[in-house]
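Enquirer: Can you read through this structure? Questions will come right after.
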Amino acid sequence: MGCCYSSENEDSDQDREERKLLLDPSSPPTKALNGAEPNYHSLPSARTDEQALLSSILAKTASNIIDVSAADSQGMEQHEYMDRARQYSTRLAVLSSSLTHWKKLPPLPSLTSQPHQVLASEPIPFSDLQQVSRIAAYAYSALSQIRVDAKEELVVQFGIP
C-alpha cells in the first residue's frame with residue numbers, strides 16, 4: 001500500500017500536502033450517509049483511493065484511542081467521572097460477554113495434591129501397560145461387534161379409518 005521514506009533535503013510540495021492530509025485531524029471520516037463503508041472502487045484514481053483509505057483508517061484509530069495523559073483527574077467533576085466509569089464498565093461488559101465460552105470450560109482435574117511425589121515415584125511396569133492395552137483392545141472389538149437386528153417394524157399402523 002505504501003512505504004516509509006525519510007529524506008532530510010528532499011521535501012516536495014506534494015509530499016508536504018500528503019503529510020498534511022494524513023495528519024489533519026479536522027478532516028471528517030469518509031462514511032456514507034447510511035453508515036456503510038465508502039466504495040473505494042468508484043473513485044477516479046488510485047491515489048485518491050489510497051488517501052481515502054488512509055483517512056478512514058486514521059479516523060477509526062483516532063476514535064478508538066483514549067488519551068490518558070490529557071485527562072486531568074483533579075479537574076474532572078464528579079458526574080464526569082461517574083459517566084466515564086459507567087461508559088468503561090459497559091465497554092468491558094460487552095467485551096467480556098464475548099469471552100463467555102472460556103468461562104464454560106471445566107478446569108483441569110486435580111487428581112493429586114502433591115504432583116511432585118507422583119512424578120518422583122517408580123514408573124508403571126511394562127507388563128501392566130500391556131495388560132491395559134489388551135483389555136482396551138478386547139473392549140473395542142466387543143463394542144464393534146454389537147449389531148442391532150430389526151425383528152419387527154418400529155412403526156405399527158393401526159386400522160383407523
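Using the three backbone atoms N, Cα and C, a Cβ is placed for every residue, glycine included.
Grabbed the feature section from Swiss-Prot, which reads as follows:
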- G2 to A: Abolished N-myristoylation and subsequent palmitoylation (MUTAGEN)
- C4 to A: Decreased palmitoylation (MUTAGEN)
- L119 to R: Impaired assembly of the Ragulator complex (MUTAGEN)
- V132 to D: Impaired assembly of the Ragulator complex (MUTAGEN)
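Structural setting of the listed features?
Expert: Under a cutoff of 8 A between CB atoms, and with a sequence separation of 6+ in the same chain, L119 (mutagenesis position) has no neighbours. DSSP gives L119 (mutagenesis position) a helix state.
Note on V132 (mutagenesis position): other Cβ atoms within 10 Å of its Cβ, all shown chains, come to 11.
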